[in-house]
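Listed in Swiss-Prot for this protein:
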MUTAGEN   Arg108 to Leu  Class I phenotype
MUTAGEN   Leu123 to Pro  Thermo-inducible phenotype
MUTAGEN   Glu124 to Gly  Thermo-inducible phenotype
Amino acid sequence: MSGKIQHKAVVPAPSRIPLTLSEIEDLRRKGFNQTEIAELYGVTRQAVSWHKKTYGGRLTTRQIVQQNWPWDTRKPHDKSKAFQRLRDHGEYMRVGSFRTMSEDKKKRLLSWWKMLRDDDLVLEFDPSIEPYEGMAGGGFRYVPRGIEDDDLLIRVNEHTNLTAEGELLWSWPDDIEELLSEP
(Lines of atoms letter the chains of each structure in order from A and count residues from 1; the text may use other names and numbers.)
(Lines give C-alpha, C1' and ligand atoms only; values in the text may rest on other atoms or scores of the structure.)
Protein backbone atom coordinates (compact mmCIF):
# COMPACT_ATOMS: atom_id res chain seq x y z
CA MET A 1 0.00 0.00 0.00
CA SER A 2 1.39 3.44 -0.86
CA GLY A 3 0.21 5.13 2.32
CA LYS A 4 -2.07 7.44 0.44
CA ILE A 5 -5.56 7.82 1.82
CA GLN A 6 -8.14 6.34 -0.46
CA HIS A 7 -11.36 8.36 -0.71
CA LYS A 8 -14.58 6.51 -1.32
CA ALA A 9 -17.06 8.04 -3.66
CA VAL A 10 -20.05 9.25 -1.67
CA VAL A 11 -23.27 8.57 -3.44
CA PRO A 12 -26.08 10.77 -2.18
CA ALA A 13 -29.11 8.88 -0.96
CA PRO A 14 -31.94 8.99 -3.43
CA SER A 15 -34.35 11.72 -2.47
CA ARG A 16 -37.59 10.49 -1.07
CA ILE A 17 -41.03 11.94 -1.10
CA PRO A 18 -41.84 13.47 2.29
CA LEU A 19 -44.24 11.42 4.35
CA THR A 20 -47.27 13.39 5.50
CA LEU A 21 -50.26 12.56 7.63
CA SER A 22 -52.66 13.24 4.75
CA GLU A 23 -50.74 10.82 2.52
CA ILE A 24 -50.77 8.14 5.25
CA GLU A 25 -54.52 8.55 5.80
CA ASP A 26 -55.18 8.47 2.05
CA LEU A 27 -53.19 5.24 1.62
CA ARG A 28 -54.91 3.67 4.66
CA ARG A 29 -58.30 4.41 3.05
CA LYS A 30 -57.04 2.69 -0.10
CA GLY A 31 -56.28 -0.43 1.92
CA PHE A 32 -52.54 -0.11 2.55
CA ASN A 33 -51.25 -1.11 5.98
CA GLN A 34 -48.47 0.70 7.86
CA THR A 35 -45.78 -1.72 6.74
CA GLU A 36 -46.70 -1.22 3.08
CA ILE A 37 -46.78 2.57 3.50
CA ALA A 38 -43.35 2.47 5.16
CA GLU A 39 -41.93 0.45 2.25
CA LEU A 40 -43.37 2.90 -0.29
CA TYR A 41 -41.66 5.82 1.46
CA GLY A 42 -38.43 4.10 2.45
CA VAL A 43 -39.04 4.54 6.17
CA THR A 44 -39.78 2.22 9.07
CA ARG A 45 -43.22 1.18 10.21
CA GLN A 46 -42.46 3.04 13.45
CA ALA A 47 -41.90 6.26 11.47
CA VAL A 48 -45.38 5.93 9.98
CA SER A 49 -46.80 5.35 13.45
CA TRP A 50 -44.88 8.35 14.81
CA HIS A 51 -46.33 10.64 12.11
CA LYS A 52 -49.83 9.49 12.95
CA LYS A 53 -49.41 10.02 16.69
CA THR A 54 -47.51 13.30 16.41
CA TYR A 55 -49.78 14.95 13.86
CA GLY A 56 -53.10 13.67 15.18
CA GLY A 57 -53.90 10.98 12.67
CA ARG A 58 -56.48 8.27 13.09
CA LEU A 59 -55.06 5.47 15.18
CA THR A 60 -55.50 1.84 14.23
CA THR A 61 -57.45 -0.49 16.49
CA ARG A 62 -54.19 -2.08 17.63
CA GLN A 63 -52.70 1.34 18.49
CA ILE A 64 -55.76 2.28 20.55
CA VAL A 65 -55.51 -1.03 22.41
CA GLN A 66 -51.78 -0.39 23.01
CA GLN A 67 -52.51 3.15 24.22
CA ASN A 68 -54.92 1.75 26.81
CA TRP A 69 -52.84 -1.32 27.69
CA PRO A 70 -53.23 -1.70 31.47
CA TRP A 71 -49.63 -2.63 32.26
CA ASP A 72 -46.05 -1.69 31.48
CA THR A 73 -45.16 -4.95 29.76
CA ARG A 74 -41.82 -5.63 28.10
CA LYS A 75 -40.61 -7.71 25.17
CA PRO A 76 -40.66 -11.21 26.72
CA HIS A 77 -44.20 -10.69 28.07
CA ASP A 78 -45.68 -10.46 24.57
CA LYS A 79 -44.76 -14.11 23.97
CA SER A 80 -47.36 -15.13 26.52
CA LYS A 81 -50.64 -16.52 25.18
CA ALA A 82 -52.41 -14.57 27.94
CA PHE A 83 -50.90 -11.32 26.61
CA GLN A 84 -51.93 -12.20 23.06
CA ARG A 85 -55.48 -13.18 23.99
CA LEU A 86 -55.99 -10.03 26.07
CA ARG A 87 -54.75 -7.96 23.13
CA ASP A 88 -57.22 -9.81 20.86
CA HIS A 89 -59.96 -9.18 23.42
CA GLY A 90 -59.15 -5.44 23.38
CA GLU A 91 -59.34 -5.41 19.59
CA TYR A 92 -62.67 -7.24 19.69
CA MET A 93 -64.06 -4.75 22.22
CA ARG A 94 -62.82 -1.78 20.18
CA VAL A 95 -64.29 -3.07 16.90
CA GLY A 96 -67.39 -4.60 18.50
CA SER A 97 -67.26 -7.74 16.38
CA PHE A 98 -64.99 -10.44 14.96
CA ARG A 99 -64.99 -8.90 11.46
CA THR A 100 -61.31 -7.92 11.57
CA MET A 101 -60.16 -11.30 12.96
CA SER A 102 -59.21 -14.47 11.19
CA GLU A 103 -61.31 -17.52 11.97
CA ASP A 104 -58.38 -18.97 13.92
CA LYS A 105 -57.95 -15.84 16.07
CA LYS A 106 -61.71 -15.76 16.73
CA LYS A 107 -61.63 -19.42 17.81
CA ARG A 108 -58.69 -18.83 20.19
CA LEU A 109 -60.37 -15.78 21.73
CA LEU A 110 -63.67 -17.61 22.26
CA SER A 111 -61.78 -20.50 23.87
CA TRP A 112 -59.94 -18.08 26.17
CA TRP A 113 -63.17 -16.36 27.20
CA LYS A 114 -64.74 -19.75 27.91
CA MET A 115 -61.79 -20.75 30.11
CA LEU A 116 -61.97 -17.48 32.07
CA ARG A 117 -65.73 -17.79 32.52
CA ASP A 118 -65.89 -21.52 33.31
CA ASP A 119 -62.96 -21.42 35.76
CA ASP A 120 -64.02 -18.02 37.18
CA LEU A 121 -60.58 -16.47 36.61
CA VAL A 122 -59.05 -13.09 35.83
CA LEU A 123 -55.63 -12.29 34.42
CA GLU A 124 -53.11 -10.70 36.78
CA PHE A 125 -49.84 -9.01 35.83
CA ASP A 126 -46.81 -8.62 38.05
CA PRO A 127 -43.38 -8.23 36.42
CA SER A 128 -41.81 -10.38 39.15
CA ILE A 129 -43.78 -13.50 38.12
CA GLU A 130 -41.30 -15.92 36.55
CA PRO A 131 -42.13 -17.76 33.31
CA TYR A 132 -43.72 -21.16 33.83
CA GLU A 133 -45.21 -23.84 31.63
CA GLY A 134 -48.05 -22.36 29.63
CA MET A 135 -46.99 -18.79 30.47
CA ALA A 136 -43.94 -18.00 28.34
CA GLY A 137 -42.28 -14.69 29.10
CA GLY A 138 -43.57 -14.57 32.67
CA GLY A 139 -45.33 -11.63 34.26
CA PHE A 140 -48.81 -13.16 34.07
CA ARG A 141 -50.91 -15.62 36.02
CA TYR A 142 -54.56 -16.52 36.29
CA VAL A 143 -56.13 -15.92 39.69
CA PRO A 144 -59.62 -16.66 41.03
CA ARG A 145 -62.10 -13.88 40.30
CA GLY A 146 -62.91 -11.74 43.31
CA ILE A 147 -65.75 -9.33 44.04
CA GLU A 148 -63.30 -6.44 43.47
CA ASP A 149 -62.78 -7.58 39.86
CA ASP A 150 -66.35 -6.62 38.97
CA ASP A 151 -66.78 -7.12 35.20
CA LEU A 152 -63.07 -6.89 34.33
CA LEU A 153 -61.05 -9.71 32.79
CA ILE A 154 -57.95 -8.37 34.55
CA ARG A 155 -56.95 -7.96 38.19
CA VAL A 156 -56.25 -4.35 39.10
CA ASN A 157 -53.17 -4.16 41.34
CA GLU A 158 -50.24 -1.79 41.96
CA HIS A 159 -48.89 -2.59 38.46
CA THR A 160 -52.13 -1.62 36.69
CA ASN A 161 -52.90 1.68 35.00
CA LEU A 162 -56.57 1.49 34.07
CA THR A 163 -57.78 4.34 31.84
CA ALA A 164 -61.47 5.14 31.43
CA GLU A 165 -61.41 3.64 27.93
CA GLY A 166 -59.34 0.74 29.26
CA GLU A 167 -62.05 -0.06 31.78
CA LEU A 168 -64.41 -0.63 28.84
CA LEU A 169 -61.81 -2.51 26.77
CA TRP A 170 -60.84 -4.94 29.54
CA SER A 171 -64.40 -5.85 30.57
CA TRP A 172 -66.58 -8.71 29.37
CA PRO A 173 -68.52 -8.05 26.16
CA ASP A 174 -72.18 -7.35 26.98
CA ASP A 175 -73.28 -10.35 24.92
CA ILE A 176 -70.66 -12.81 26.21
CA GLU A 177 -73.15 -15.59 26.96
CA GLU A 178 -74.56 -15.35 23.45
CA LEU A 179 -71.06 -15.32 21.92
CA LEU A 180 -70.00 -18.41 23.88
CA SER A 181 -73.16 -20.31 23.00
CA GLU A 182 -72.48 -20.04 19.24
CA PRO A 183 -71.36 -23.35 17.70
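Using N, Cα and C of the backbone, Cβ positions are placed for all residues, glycine too.
Where Swiss-Prot records a feature, it is marked here on the structure.
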{"residue": "Arg108", "record": "mutagenesis position", "contacts (Cβ under 8 Å, 6+ apart)": "Arg85, Asp88"}
{"residue": "Leu123", "record": "mutagenesis position", "contacts (Cβ under 8 Å, 6+ apart)": "Ala82, Leu86, Leu116, Phe140, Arg141, Tyr142, Leu153, Ile154, Arg155"}
{"residue": "Glu124", "record": "mutagenesis position", "contacts (Cβ under 8 Å, 6+ apart)": "Phe140, Arg141, Tyr142, Val143, Ile154, Arg155, Asn157"}
Going by DSSP, is Arg108 (mutagenesis position) sitting in a helix, a strand, or coil? helix
